[in-house]
Every structure is written in C-alpha cells, then in structure tokens.
Amino acid sequence: MDSSTKTLTEDKQVYRVEGFSCANCAGKFEKNVKELSGVHDAKVNFGASKIDVFGSATVEDLEKAGAFENLKVAPEKARRRVEPVVTEDKNVYRVEGFSCANCAGKFEKNVKQLAGVQDAKVNFGASKIDVYGNASVEELEKAGAFENLKVIPEKLANPSIQAVKEDTKAPKEEKIPFYKKHSTLLFATLLIAFGYLSHFVNGEDNLVTSMLFVSSIVIGGYSLFKVGFQNLIRFDFDMKTLMTVAVIGAAIIGEWAEASIVVILFAISEALERFSMDRARQSIRSLMDIAPKEALVRRNGQEIMIHVDDIAVGDIMIVKPGEKIAMDGIIINGVSAVNQAAITGESVPVAKTVDDEVFAGTLNEEGLLEVKITKYVEDTTISKIIHLVEEAQGERAPAQAFVDKFAKYYTPIIMVIAALVAVVPPLFFGGSWDTWVYQGLAVLVVGCPCALVITTPISIVSAIGNAAKKGVLIKGGVYLEELGAIKAIAFDKTGTLTKGVPVVTDFKVLNDQVEEKELFSIITALEYRSQHPLASAIMKKAEQDNITYSDVRVKDFTSITGRGIQGNIDGTTYYIGSPRLFKELNVSDFSLEFENKVKVLQNQGKTAMIIGTDQTILGVIAVADEVRETSKNVILKLHQLGIKQTIMLTGDNQGTAEAIGAHVGVSDIQSELLPQDKLDYIKKMKAEHGNVAMIGDGVNDAPALAASTVGIAMGGAGTDTAIETADIALMGDDLSKLPFAVRLSRKTLNIIKANITFAIGIKIIALLLVIPGWLTLWIAILSDMGATILVALNSLRLMRVKDK
C-alpha cells in the first residue's frame with residue numbers, strides 16, 4: 001500500500017445522512033463534500049444513506065455542504081477497537097435524511113471540504129459515510145445542512161473523538177408522525193385547495209386567489225427554492241434547478257395556479273421517492289434487529305444480563321429454549337435444534353450439540369445451551385454480513401455509472417432545449433411569447449431526471465437486501481449485474497457438487513477364512529494410523545457399527561506412497577491399497593474377473609481399496625464422496641435458465657469424475673486437475689464464453705475463483721474466508737440458492753433496463769406534445785411524477801422475488 005492510499009484509509013470517517021430526496025441530490029452532496037477544505041475524497045452510499053469522508057471535516061461542514069436539501073449528518077456508532085491498523089482514522093457515521101443520490105454526492109463533497117478531513121465516502125445504499133480524518137458531528141451536520149441531514153457516530157477511530165463517544169450508544173431513530181414530517185406539504189396543499197375555491201368564487205384575477213396560490217408556492221417550495229437558487233448562482237444544474245426556473249417562469253407569466261401545482265406535485269414525488277428508498281433499505285435494517293442487544297452471561301458463578309457490546313471472547317452465554325442467540329460461539333453444553341434462517345436462509349432447523357458453532361441472530365428452538373463466545377459483537381457473522389451488504393449497496397454498478405454520466409449531460413441539454421422552445425418560435429415564426437415561454441417551462445419540468453436517477457439505486461438495494469435475507473451474500477451491484485450475464489458456470493466437485501465428506505459405500509469379504517467384523521477391525525486398526533483423507537470414512541463407519549480396534553496390535557506400520565499402507569498384526573503383514581499395489585505384489589487371486597469388479601465400483605464414482613496379504617485378497621472396500629441431493633436439480637434449473645455450459649472441475653481420476661458428472665448432469669467434465677490447471681481452464685473458458693462464474697469452497701480453489709468473472713463460495717456462514725474472498729457467498733452451504741441468485745440478477749437487470757426505457761420513453765412522448773402546443777405544466781409534472789412512482793414501485797418488486 002502506498003503512502004497516499006494509507007493516508008486516505010487512515011482518515012476515512014463514515015456518517016449517516018438524513019434527508020436525501022433523490023440520487024441526484026446524493027451526487028450533489030458528494031460533490032460539495034469533496035470541495036470542503038481538508039477533505040481529500042468522499043463517497044456517498046445513497047442506498048444506505050451514508051457517506052465516507054476521507055480527511056478532516058466537522059459535522060457542521062458536512063451539513064453546510066448538504067444545506068441545499070437540509071441534510072442531517074451523524075457519525076456512525078463507535079465500535080470496539082481491537083487492533084489499530086492502517087484504517088484507524090476511518091470514522092463511520094450513519095446519516096439520516098438522504099433524499100436522493102445526488103444529495104448524497106453533494107454531502108460527500110461538502111465533507112471532503114471540511115478542515116481536517118482527508119477523504120470521505122458516502123454509502124447511499126446503507127445511509128452511511130466514511131470520514132478519513134478529524135471532524136465533529138456538528139461539522140458533518142453542517143455539511144449536510146442543505147438537506148437537514150442527521151449524522152450519528154457508528155465507528156469512530158480518532159482517539160479524541162473516541163474518548164467522548166466510547167460509551168455512547170447509537171441513538172434510537174425517532175419515529176416522526178406523518179403529519180409532522182410532511183406538515184409544510186399538507187399546509188401548502190390546503191392553501192391550493194382554498195386557492196381553487198377562491199378561484200371558483202372570486203375569479204382568477206382576484207387578490208385573495210393569487211395570494212393563496214403564492215403562499216402555497218412559498219411554503220411548499222421553500223426547500224426547493226433554497227437549493228435551486230444556490231444551484232443557479234453556482235451554475236450547478238440538477239432537477240431542483242429545473243423546477244425552480246420552471247416555477248419562477250410560471251409565476252412571471254401569471255400562471256400562479258399551475259406554478260403551485262408544480263411545487264406540490266414535485267414535493268409529493270420527492271416524498272414518494274424517499275419512501276421507496278427507505279422501503280428498500282428496510283431489508284438491511286431488519287437484519288440489524290435480528291440479534292438481541294443483551295445476553296445472559298455466567299460470570300463468577302452468577303448469571304447476569306449484559307449488553308452485547310460488553311461481552312468478551314471466552315464468556316459463557318446461556319441460551320434458553322425459544323430465545324434468539326445474541327453472539328457467535330461454540331456450544332460447550334447442551335443439545336438443541338437451531339433455526340438458522342436469518343443467516344443461511346435454511347427453513348429447516350439444524351441439530352446442534354457440543355462443539356458445534358452457533359451464530360448471532362439464530363433461534364434456539366428446543367434445549368438449553370451453554371455457549372462459549374468466540375467473537376466480539378462487531379465480528380459476528382451477522383455483523384459482517386450487514387457490513388458487507390451495506391458496502392455492496394454503496395458500490396456503483398455499471399448501470400448506475402451509465403445513468404450518473406448520462407444525467408450529468410442530460411440536465412444542461414434539457415435547459416438548452418427549453419430555452420430554444422421558449423425563444424425560437426416567437427423570434428423566427430411569429431409565435432406568442434406567453435404560449436411558447438409556457439411551453440419552454442413545461443419542457444423544463446418534463447425533463448426532470450428523477451425517474452432515471454432513482455431506478456438503479458432502488459433496484460440494487462432491493463435485490464441485495466432480498467438476497468441477504470435468503471442466505472445469498474452479494475458483495476456489490478457489479479457482481480449482481482455480471483451474474484445475470486453469465487454464459488458458463490464451473491463447479492469445483494469436492495464440497496460443491498458433493499458433500500465433501502467421504503463415506504463407506506461398499507464392503508465385501510472375499511475369503512471364507514475371516515469374518516466380516518474381524519476384517520473390518522483389522523482395516524480400522526491400520527487406517528487409524530493413516531494420514532489418507534479417506535481414512536476418516538472408515539473410522540466413522542467403525543464407530544457407527546460399534547467395531548472395536550483398540551485391542552488390535554499393529555507393528556511395523558508403513559505408508560506406501562501413492563499405493564496404500566501396510567502393517568503387521570499377529571505376525572501377518574496386511575496391505576490396504578489400490579489395485580496397482582496388489583498387482584505389484586503378484587497376489588495369486590488377483591484375477592481379471594476381480595479387476596473388472598473393482599472397475600465397476602470405480603465407474604460408479606467410488607474409490608476402491610483392497611485388503612489382503614501378499615498371498616491372498618481378503619476383501620474390498622469402497623469409499624465415495626456423497627453427491628449432494630440438490631446437485632442434479634440445480635444443474636437442471638441452470639440449464640433451464642439458459643446456462644448451457646456447466647463444467648465440473650476435479651482432481652479425481654477420470655472414471656470417478658465421469659460417474660459423478662453423469663449423475664448430476666453437467667455438460668462437461670475436467671478431471672485430474674491441479675489447482676493451477678483449474679486456474680488455466682477458467683482463463684480458457686473466459687476467452688471462449690466471456691462471462692464465467694466459478695463456484696467452490698473459497699479456500700483451495702481460491703485462484704480459480706479470483707480469475708472468474710464472478711467467484712461464488714459455498715458455506716459462507718461457517719468460514720470468514722468465503723465471506724471475505726468471494727464475490728458472492730452462499731451462506732447456508734446450500735447449492736440450491738444458486739439458481740435463485742441467477743434469477744434475481746437477471747430480474748434486476750431487466751427491471752433496470754425496463755425502468756430506464758420507460759422513463760426516457762415517457763419524457764419523449766411528453767416532449768412531442770410541444771409540437772402541437774399541447775404540453776402543459778400539469779401534464780409535465782404528472783408525467784415526471786408518474787414515471788418516478790412507477791419506476792420506484794417496479795424496482796421494489798425485487799424485494800418480493802422468491803427462492804423457488
């Protein structure tokens with residue numbers, strides 16, 4: 001890591017932002033924060049309503065940067081600092097009040113300009129901000145004052161701030177009644193109603209009528225005008241600039257009623273947009289409430305309720321039947337069934353006993369458990385999932401990058417078109433100034449990019465949140481999009497298509513001079529001393545069948561590399577190994593017929609081992625890695641989804657590989673591969689198919705996972721490695737979640753494309769009404785508002801995609 005990168009990482013602070021009304025506002029906020037003195041960089045996460053600030057900035061500075069929409073900024077809640085690393089100056093804050101991504105961007109920009117802030121990064125999806133450097137909550141809230149953002153500390157690394165905040169719990173978010181939250185909108189709407197009543201009774205030109213409409217415009221549009229005028233002064237054009245100019249123009253030509261309608265409908269549109277984004281974020285907030293905040297802990301012989309922040313590694317937690325588990329740990333006493341649906345998406349409770357791992361947020365259904373704590377609260381699996389999902393929501397997907405770039409040029413172009421519509425017909429074609437200025441104002445309103453800007457953030461946040469609740473951790477919008485474009489999927493065999501746990505499938509005694517139990521006892525005594533992976537299957541079989549082997553004395557035990565093992569028992573040397581070993585021993589009864597029987601077992605995907613002496617064959621035992629019950633159905637569903645190329649990669653021999661591959665139904669089989677061979681094959685597949693996914697355990701096939709377009713790891717709930725290294729993790733070690741993830745990804749892509757097409761299409765239709773002069777401010781604002789509402793509702797459908 002170079003020095004500049006290290007500095008940014010050290011000074012990152014995260015803030016929550018309240019008040020974003022749209023994605024465009026988040027972007028504007030980010031831009032403002034970046035311009036703050038002392039801020040090196042900032043990144044807004046619109047989906048999470050957060051901003052990461054790299055550098056020094058106060059909450060006041062951040063709220064000032066967000067003043068255009070009265071954003072409220074709050075540092076994220078402080079978390080336990082175990083070992084200060086290069087990220088020790090990164091401060092995380094939750095931000096309440098983000099109304100749009102543009103506002104989040106503006107807030108990020110404002111935070112970056114704060115003195116003492118080296119960089120900042122807003123996570124709009126998680127409503128958080130990372131601030132790198134020193135900044136107080138007041139400074140951050142000042143940077144977000146344009147949208148009255150509230151900033152709440154979540155993770156503060158700066159020692160001076162830490163000392164003050166260490167014992168401070170994150171404040172509870174206040175539930176503001178609807179009528180209070182939207183009091184100005186309701187009052188302005190009431191004034192419009194009275195205005196139209198006066199218009200009906202007293203006429204359009206009556207002073208009372210005009211004053212009622214003017215009052216409605218001023219009250220309902222105060223926050224709009226505050227931002228709009230600031231933008232005009234700075235030549236910063238966004239949707240609020242368009243609306244401000246349109247309302248001013250309508251007022252100038254005397255269209256008070258329509259100007260007030262534009263203000264009110266725009267405010268309603270923003271409120272609905274904010275509501276939609278909050279609904280999308282709720283999927284992650286619900287994860288935060290899964291784990292209890294307190295746990296019953298035994299200390300010094302006493303059982304006491306302790307807040308999870310104060311529980312240490314090594315503490316003993318008592319979990320009663322029907323209670324949720326508060327912390328990750330290992331069971332030291334008790335047996336129960338635990339519902340892990342919150343973490344893994346599994347609907348069926350899992351049997352748990354001593355030495356089994358349990359996770360925070362899961363439900364203990366039956367027995368009393370004593371659990372030894374293995375992780376601090378911020379390091380639990382559910383905490384990591386929440387953190388990674390919030391980070392994922394903050395990553396800009398390719399579709400979002402396109403929309404952001406498009407919107408940057410779109411708004412100024414709309415203003416130019418509106419000006420041309422207002423000026424050209426009267427100047428060159430003898431048109432009426434009043435008529436065409438009115439048409440130009442309508443073009444400004446219809447050109448508002450609300451629907452375009454909001455579609456991708458809501459879609460990505462909804463999809464990632466839904467996936468997380470069903471046990472699929474997707475670590476970014478980019479991976480969500482790429483998964484939908486996958487043309488081929490490579491499967492590592494062991495632990496993915498198979499269970500990864502070998503079992504004894506066949507055992508046949510071929511000599512009448514020895515009993516079955518006696519022979520298996522000899523096999524077990526020899527395999528007990530072996531380091532071969534398949535030995536565990538034999539030991540497990542012996543335990544299940546109550547076969548004792550401790551009284552069998554083995555002498556001169558030797559491992560025969562690549563062939564098997566040997567040992568002397570009561571003066572006789574026994575051998576266990578491959579057919580090749582017994583061929584080399586020239587055992588007399590190793591016939592062609594016997595060899596064919598062994599090949600039959602091998603062709604069934606089993607590893608056959610022979611037991612005997614140098615004189616005779618006593619028996620044959622076969623061990624196999626059991627195929628998952630779901631593997632065949634998963635491959636079938638993937639083929640039905642249009643993914644024709646499903647390839648199994650394995651280091652097994654060709655016979656075993658072909659047997660398993662044929663059983664599960666993959667389209668291609670690659671056997672006898674080393675890890676490097678798997679990597680090379682993935683590169684070859686990418687060259688041939690373009691987008692390729694690789695699914696494995698995330699450990700021994702890490703190079704191949706990294707080389708694939710999308711790396712998918714199994715068993716994320718039990719292994720930190722899988723969560724941290726893969727692009728997507730199947731938390732419940734459940735392969736059946738893969739088709740769901742592909743379907744969700746494709747549906748997300750389709751909805752984003754449909755939304756963008758619809759939003760642009762509705763605007764083109766409305767703009768065409770300019771030609772005959774039919775476009776009114778009513779039609780303009782209703783088309784924009786309607787498009788925004790329909791786009792938001794369509795995106796929220798992703799929260800309801802089921803895991804079939």
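Cβ coordinates are placed from backbone N, Cα and C, and glycine is handled just like the others.
The domain 'HMA 1' annotation in Swiss-Prot covers 11-74.
According to Swiss-Prot, the feature domain 'HMA 2' maps to 89-152.
The local packing around Cys103 (Cd(2+) 2 binding site), expressed as other Cβ atoms within 10 Å of its Cβ over all shown chains, amounts to 42. Under DSSP, Cys103 (Cd(2+) 2 binding site) is assigned to a helix (H, G or I) in the three-state scheme. The Cd(2+) 2 binding site annotation in Swiss-Prot covers Cys100, Cys103 and rests on sequence analysis.
Following the DSSP three-state reduction, the secondary structure of Ala135 (variant position) is coil. Record note (Swiss-Prot), natural variant Ala135 to Thr: In strain: 85/2082. The unchanged residue is displayed.
For Asp492 (active site, 4-aspartylphosphate intermediate), other Cβ atoms within 10 Å of its Cβ number 26. According to its DSSP assignment, Asp492 (active site, 4-aspartylphosphate intermediate) is in a strand. The active site, 4-aspartylphosphate intermediate annotation in Swiss-Prot covers Asp492 and is backed by a curator's inference.
Residue pair Cys103 (Cd(2+) 2 binding site) / Ala135 (variant position) shows a Cα separation of 20 Å. Between Ala135 (variant position) and Asp492 (active site, 4-aspartylphosphate intermediate), the C-alpha separation comes to 48 Å.
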